[in-house]
Amino acid sequence: MSLVVFPFKHEHPEVLLHNVRVAAAHPRVHEVLCIGYERDQTYEAVERAAPEISRATGTPVSVRLQERLGTLRPGKGDGMNTALRYFLEETQWERIHFYDADITSFGPDWITKAEEAADFGYGLVRHYFPRASTDAMITWMITRTGFALLWPHTELSWIEQPLGGELLMRREVAAMLYEDERVRRRSDWGIDTLYTFVTVQQGVSIYECYIPEGKAHRLYGGLDDLRTMLVECFAAIQSLQHEVVGQPAIHRQEHPHRVPVHIAERVGYDVEATLHRLMQHWTPRQVELLELFTTPVREGLRTCQRRPAFNFMDEMAWAATYHVLLEHFQPGDPDWEELLFKLWTTRVLNYTMTVALRGYDYAQQYLYRMLGRYRYQAALENGRGHPVPPRAALSTA
């Protein structure tokens, strides 16, 4: 018996309502809940349509506003945690699903695959899917890089899409997350990082099911569209950097299929707009803060005041930069947040121009090997990462 949840904010009503109908008609789903950020056009559309969908499918459908549960910017975290609270306190269902509201390729298989994995005993089921080689740059350059550098011996950096909003969890896992103060506090985009980290830290068994058609959803323009998400996802990693992950988590993955051509050939962001953005919004204090970084990074970013530059930010320069950011970055400080954005942008542009342009397969191989090099570097450096006893480590072959 399962509850399906769609958190939403300013989505196209027709897309969300299609997904609600798909979920409500699924034989494994006993209730559908939409969690709105505010009472807007989408909220009212769901509110009007819910009774008809309930009658047609026999599945209760409802919509409610997210509660203010966290202490950071009100956002996705409050929405997902509101759903956890409802699930635990107002229902007796055994499982809860989360799906992003803007998915245009959502179908019953998303639910079926997750349910079947849960039937096999996994506590958390995550969906993963093919992405364009220049998409998911926060995932690759912030979250998975941070996991590899800080916890190289754990499963964290092996999880395909740790920021994915498509997942199923059993009731006991939902309770464990909701009772964790770190999770409830994270009211913003960092919630996905916290869900991933805490479940691995607590040894929850994880299965990743593959969605071959990919996650079709609304796209963004320049990297500037992702600035808030970038800042909040990095801040989430920074807040966890001294945590220890001492027990291995069982982690299995469904084997991926061939990547569709329309995904392999897609460009994930507007390169021209992003290049121009590097030269904007500079302050004297940002230039002063560059003194904390290595000489190539400092001089390279200073150049960006006059013209776009990014050749200096290769993967090793980014690793060194990442450690400086972990130590010195201050969430809520406008200059630090802008500098983080510029540094990350140069890394993404460097990767795009030196790796992604060589083709999809080459780029994917590079990204996985990059994480491997980061894990190895972290394991060798004294004081970096939090290794577990070798006898406890699971094979990742």
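Cβ atoms are placed via backbone N, Cα and C, with glycine included.
What you see is the original sequence, not a version with the noted changes.
Per Swiss-Prot, the features are as follows:
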BINDING   Pro7, Phe8, Lys9, His10, Glu11, Ile35, Gln66, Lys76, Asp100, Ala101, Leu163, Asp192, Arg218, Tyr220  GDP-alpha-D-mannose binding site
BINDING   Asp102, His217  divalent metal cation binding site
BINDING   Arg131, Ala136, Met137, Ile138, Thr139  (R)-glycerate binding site
MUTAGEN   Glu11 to Ala  Results in a modest increase in the catalytic efficiency coupled with a decrease in the affinity binding value for GDP-Man
MUTAGEN   Tyr37 to Ala  Significant increase in catalytic efficiency. The mutation has little effect on the affinity binding value for GDP-Man, however it shows an 4-fold decrease in the affinity binding value for D-glycerate
MUTAGEN   Gln66 to Ala  Results in an increase in the catalytic efficiency (up to 72-fold) coupled with a decrease in the affinity binding for both D-glycerate and GDP-Man
MUTAGEN   Lys76 to Ala  Results in a 3-fold increase in the catalytic efficiency coupled with a decrease in affinity binding for D-glycerate and GDP-Man of 15- and 3-fold, respectively
MUTAGEN   Asp100 to Ala  Completely inactive
MUTAGEN   Asp102 to Ala  Completely inactive
MUTAGEN   Arg131 to Ala  Completely inactive
MUTAGEN   Asp135 to Ala  Results in a extremely low affinity binding value for D-glycerate (5600-fold lower than wild-type) and displays a slight increase in the catalytic efficiency (2-fold) compared with wild-type enzyme
MUTAGEN   Thr139 to Ala  Results in a modest decrease in the catalytic efficiency coupled with a 1500-fold decrease in the affinity binding value for D-glycerate. The mutant is 500-fold less active when D-lactate, rather than D-glycerate, is the acceptor substrate
MUTAGEN   Trp189 to Ala  Results in a 3-fold increase in the catalytic efficiency coupled with a 7-fold decrease in the affinity binding for D-glycerate compared with the wild-type enzyme. It does not influence utilization of GDP-Man
MUTAGEN   Arg218 to Ala  Results in a significant increase in the catalytic efficiency coupled with a decrease in the affinity binding value for GDP-Man. It has only a modest influence on the affinity binding value for D-glycerate
MUTAGEN   Tyr220 to Ala  Results in a 500-fold decrease in the affinity binding value for D-glycerate in the presence of saturating GDP-Man
MUTAGEN   Tyr220 to Phe  Results in a 1500-fold decrease in the affinity binding value for D-glycerate in the presence of saturating GDP-Man
Site with most surrounding Cβ atoms, counting all protein chains shown within 10 Å, from the mutagenesis positions Gln66, Thr139: Gln66
Thr139 (mutagenesis position) as reference: those binding-site residues from Pro7, Lys9, Leu163 with C-alpha within 10 Å of it: Leu163
For Gln66 (mutagenesis position), the one of Pro7, Lys9, Tyr37, Asp102, Ala136 that lies nearest, given that the recorded positions are compared by Cα: Tyr37
Closest of Pro7, Lys9, Ala136, Met137, Ile138 to Tyr37 (mutagenesis position), Cα positions, binding-site residues only: Lys9
Chain-internal residues near Asp135 (mutagenesis position), provided their CB is under 8 angstroms and they sit 6+ positions away: Arg266, Gly268, Tyr269
Three-class DSSP secondary structure - Pro7 (GDP-alpha-D-mannose binding site): strand
Among Ala136, Met137, Ile138, Leu163, the one of these binding-site residues whose Cβ has the fewest neighbouring Cβ atoms within 10 Å: Ala136
Any further residue of that chain within 8 Å (Cβ to the Cβ centroid of Arg131, Ala136, Met137, Ile138, Thr139) of the recorded (R)-glycerate site: Asp135, Trp140, Met141, Leu163, Gly268
Leu163 (GDP-alpha-D-mannose binding site) as reference: those recorded positions from Asp102, Arg131, Ala136, Met137, Ile138, Trp189 with C-alpha within 10 Å of it: Ala136, Ile138, Trp189
Cβ-based isolation winner (fewest other Cβ atoms within 10 Å) among the recorded positions Lys9, Lys76, Arg131: Lys9
Which same-chain residues, if any, lie at least 6 apart from Pro7 (GDP-alpha-D-mannose binding site) yet have Cβ under 8 Å of it: Cys34, Ile35, Tyr37, Gln66, Lys76, Gly79, Met80, Ala83, Phe98, Asp100, Ala101, Gly165
Arg131 (mutagenesis position) to Ile138 ((R)-glycerate binding site) - Cα separation in whole Å: 13
Cβ neighbour count within 10 Å of Trp189 (mutagenesis position): 24
Those mutagenesis positions listed as Glu11, Asp100, Asp102, and which of them has the most Cβ atoms within 10 Å of its own Cβ: Glu11
Helix, strand or coil at Asp135 (mutagenesis position) [DSSP, three-state]: coil
